[in-house]
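As structure tokens, the structure follows; a few thoughts come after it.
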Amino acid sequence: MARTLQGEWMKVEQKGGQVPAPRSSHGIAVIGDKLYCFGGEDPPYESIDNDLYVFDFNTHTWSIAPANGDVPKTRVLGTRMVAVGTKLYVFGGRNKQLEFEDFYSYDTVKEEWKFLTKLDEKGGPEARTFHSMTSDENHVYVFGGVSKGGLNATPFRFRTIEAYNIAEGKWAQLPDPGEDFEKRGMAGFLVVQGKLWVFYGFATANDPKIPTLYGSQDYESNRVHCYDPATQKWTEVETTGFEKPSRRSCFAHAAVGKYIIIFGGEIERDPEAHQGPGTLSREGFALDTETLVWERYEGGPIKPSNRGWVASTTTTINGKKGLLVHGGKLMTNERTDEMYFFAVNSST
């Protein structure tokens, strides 16, 4: 059967400059012809720096953005970042000493950081790591992640979405998806054609009597959910496909049209948990959010090796939209600084 999504992998050349060290558990976002990179770890649980790195797609060189304004003080891992307009939004993360960061923006025109929200205060979002983040034109969304504890009684992982209204500068929690919804970290999280999709991720069992894949209450999930802001309703989505991805977390993902595109990820955690590499994938899959059918994609000979705990985003390079992947953890448990782009050539 002919594949409905065609594309090709390319390795993005990096010619030098102030190049970020290899890392995982960091955040990236693209504004115009610039890629921004923040946070990360190497080795496990060792945060690296608090510099904001800038990659120029025209010169293929790196630089460090000016550190003006309310610069985040903590060197963080397990953080996430998105772009809306000309601003970056960075949420959460922590260092080895369990010092957690808050919510900031960075104006790429003024080249200035701005403190936005103190996390862990009553009535607002709680501090966290290994969460997921996405955005639309008016909102920044944060899903899941691992709890610090904070002032509110909270499970070890979250199952709710926090929505930040950019114009109003206010947070609101979207409707709770219910007890059957898994609490997850490192899940896929995207806005696709106006709806919020949560898929796969590392989950905590709701019922302690339920046996899990690892003999504990933590496991890789394969469930897919969708939230419609128009109706304020959650739906668990039953997907199909001859080549359907196995359970996983910590994978790269992007939205292109009606498609959710994923790559790699952790398909089995390491016996030493985050200290080890686990079993990592180099498979690529695409979900048609209209037909709800998964299919595998290959993308030619230039394909990333097995990896997880990457940073990823949707962007356009050379006129083609696709999935950009930076850094991550390899099967050797080493971190990488490689950058790859899966360019979508056609989709039906």
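Using the three backbone atoms N, Cα and C, a Cβ is placed for every residue, glycine included.
Going by Swiss-Prot, these are the annotated features:
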- Glu46 to Phe or Lys: Reduced activity (MUTAGEN)
- Glu46, Arg94, Thr129, Phe130, Arg157, Arg269, Trp309, Val310: (Z)-N-(sulfonatooxy)alkanimidothioate binding site (BINDING)
- Arg94: active site, proton donor (ACT_SITE)
- Ala153 to Asn: Normal activity but slightly reduced proportion of thiocyanate in favor of epithionitrile formation. Increased activity leading to lower production of isothiocyanate but reduced proportion of thiocyanate in favor of epithionitrile formation; when associated with T-151 and M-152 (MUTAGEN)
- Thr154 to Ala: Modified product profile with increased levels of simple nitrile at the expense of thiocyanate and epithionitrile (MUTAGEN)
- Arg157 to Ala: Reduced ability to form allylthiocyanate. Strongly reduced ability to form allylthiocyanate; when associated with A-94 (MUTAGEN)
- Glu220: active site, proton acceptor (ACT_SITE)
- Glu266, Asp270, His274: Fe(2+) binding site (BINDING)
- Glu272 to Ala: Sligthly reduced activity with reduced formation of epithionitrile and thiocyanate, but accumulation of isothiocyanate (MUTAGEN)
| remark: Fewest neighbouring Cβ atoms within 10 Å among the recorded positions Glu266, Glu272 goes to Glu272
| Residues with Cβ closer than 8 Å to the Cβ of Phe130 ((Z)-N-(sulfonatooxy)alkanimidothioate binding site), same chain and 6+ apart in sequence? | Ser25, Gly78, Gly145, Val146, Gly185, Met186, Phe202
| What kind of secondary structure is Trp309 ((Z)-N-(sulfonatooxy)alkanimidothioate binding site) part of, going by DSSP in three states? | coil
| task | Other than Glu266, Asp270, His274, which residues of the same chain sit close to Fe(2+)? List them in sequence order, counting a residue when its Cβ is within 8 Å of the Cβ centroid of the site. | result | Cys250, Arg269, Glu272, Ala273, Gln275, Gly276, Pro277, Gly278, Gly308, Trp309, Lys329
| said: Please give me the recorded positions out of Glu46, Glu220, Trp309 that lie within 10 Å of Glu266 (Fe(2+) binding site), comparing Cα atoms only. | reply: Glu220, Trp309
| For (Z)-N-(sulfonatooxy)alkanimidothioate, with binders Glu46, Arg94, Thr129, Phe130, Arg157, Arg269, Trp309, Val310, what's the maximum Cα separation in whole Å? | 21
| When you measure from the Cβ of His274 (Fe(2+) binding site), how many other Cβ atoms are you left with inside 10 Å? | 19
| said: Just to confirm: which same-chain residues, 6+ apart in sequence, have a Cβ under 8 Å from the Cβ of Glu46 (mutagenesis position)? | reply: Leu77, Lys96
| query | In terms of DSSP three-state secondary structure, what is the assignment for Arg157 (mutagenesis position)? | reply | strand
| message | Roughly how many Å lie between the Cα atoms of Asp270 (Fe(2+) binding site) and Arg94 ((Z)-N-(sulfonatooxy)alkanimidothioate binding site), rounded to a whole value? | response | 22
| request: Other Cβ atoms within 10 Å is the metric here; tell me which of the binding-site residues Arg269, Asp270, Trp309, Val310 scores highest. | output: Trp309
| Where does Glu220 (active site, proton acceptor) sit in DSSP terms: helix, strand, or coil? | strand
| request: Sorry to bug you, but what's the C-alpha spacing from Thr129 ((Z)-N-(sulfonatooxy)alkanimidothioate binding site) to Arg157 (mutagenesis position), rounded to the closest Å? | output: 10
